[in-house]
Amino acid sequence: MEGSKTSNNSTMQVSFVCQRCSQPLKLDTSFKILDRVTIQELTAPLLTTAQAKPGETQEEETNSGEEPFIETPRQDGVSRRFIPPARMMSTESANSFTLIGEASDGGTMENLSRRLKVTGDLFDIMSGQTDVDHPLCEECTDTLLDQLDTQLNVTENECQNYKRCLEILEQMNEDDSEQLQMELKELALEEERLIQELEDVEKNRKIVAENLEKVQAEAERLDQEEAQYQREYSEFKRQQLELDDELKSVENQMRYAQTQLDKLKKTNVFNATFHIWHSGQFGTINNFRLGRLPSVPVEWNEINAAWGQTVLLLHALANKMGLKFQRYRLVPYGNHSYLESLTDKSKELPLYCSGGLRFFWDNKFDHAMVAFLDCVQQFKEEVEKGETRFCLPYRMDVEKGKIEDTGGSGGSYSIKTQFNSEEQWTKALKFMLTNLKWGLAWVSSQFYNK
């Protein structure tokens, strides 16, 4: 509801809208002069058969202004009933709506508000008594009436069909009735028979249902067992594959280990660890040159490393034979190896040197080389105790510290550096390494199987 007010004329214009299309409406002029009787007629409830009481008299119906409920009995047992239409506003008033203008006497705002409230309440009451919301515009009302006419036609057609069926039933004679009674009895017997069959079928259905439940339960149990067996089979298959892989891996490792074992059995540890050879005029051990020449000044670090390998070789051969050297003890210590005097524990004979002027005046290095030559001589004598035919290619004179070339020039070469040339010292060291190589070969041949 919309409203507007003009201060000059003190006029309130109020518009209602259609409850279907929401278009503004103009009320009929009759709404301006609504009295109490007219409002009661518009708001009176619709009369239905459910509202009519059995004890109401014709006089009460007449006084109430409602048309009576008419029932016309007939001899054929069929009652004709006529239900009068509900009393409502005329078509003209139903199609005319919504505007409350100014009061005829120029009433106050209270009068206008009261009229608006009365009109609004009137529409609310009318909407509450039917399935249609009020107010409606003329077009929506026409549409609604068309729909109601269609429903009325459908209802009248149904009524005509019922009447025709009733007339057909009334025209049936007695014979048809007896025949129908017989057919009815036969159908009743057939019904009993079918009911009995249905009961039997129902019993069988219950039995089959119980059996089906048992079979389904058994099938479900078997499915679960099958799934469990499948999982176990898959797990065992996985374990088998893993074990097969492990077995193949172990077999490969065994073959590799056997190959390595066969290779190691054929490998001489001493020959593999200590490779003694020569490089020109130098004797070498593990590619370290032992000695130096004026034309080839070998670094002392390399010479010291060669002496360390030589000490380690003799120490390993002695341990293999169980030989304990007299007078000296070998101490392999890399390029700082030395010999320890057994008669004087505090005396160490270094088998390494840094060169320089001190090298010419310090005779500890020479004493250490002579002591080492003494240990080689003890090793030779120990071997000759068990093998009389054993003989080294170069004879050693420990007291003089020299090595003799018995199979060659017949000369002797000093292992000392003082008062000796580098050529002779280098040749003496080369002969000493050759003797150690022979000793290495003998130990390898004697202790190879062990």
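A Cβ is built for glycine as well, from the same backbone N, Cα and C atoms used for every other residue.
No substitution from the list is modelled in this structure, which keeps its original residues.
Annotation of the mutagenesis experiment S93 to A in Swiss-Prot: Partial loss of phosphorylation. Complete loss of phosphorylation and defective autophagic function; when associated with Ala-90.
A C-beta separation below 8 Å, combined with a sequence spacing of at least six in one chain, links Y352 (mutagenesis position) to W300, I303, N304, W307, G308, N335, H336, S337, Y338, F365. Among the mutagenesis experiments that Swiss-Prot reports, Y352 to A is described with the note: Significantly reduces ubiquitination.
The annotation that Swiss-Prot gives for the mutagenesis experiment K402 to R reads: Decreases K48 polyubiquitination and stabilizes BECN1. Long-range Cβ neighbours of K402 (mutagenesis position) (same chain, at least 6 residues apart, Cβ-Cβ under 8 Å): M396, S412, Y413, S414, I415, A428. According to its DSSP assignment, K402 (mutagenesis position) is in a strand.
In Swiss-Prot, a published mutagenesis experiment is listed as K437 to R, annotated Abolished ubiquitination by the DCX(AMBRA1) complex. The Cβ neighbour count for K437 (mutagenesis position), using a 10 Å radius and every protein chain shown, is 21.
Secondary structure from DSSP puts K437 (mutagenesis position) in a helix. Y352 (mutagenesis position) carries neither a helix nor a strand DSSP state and counts as coil.
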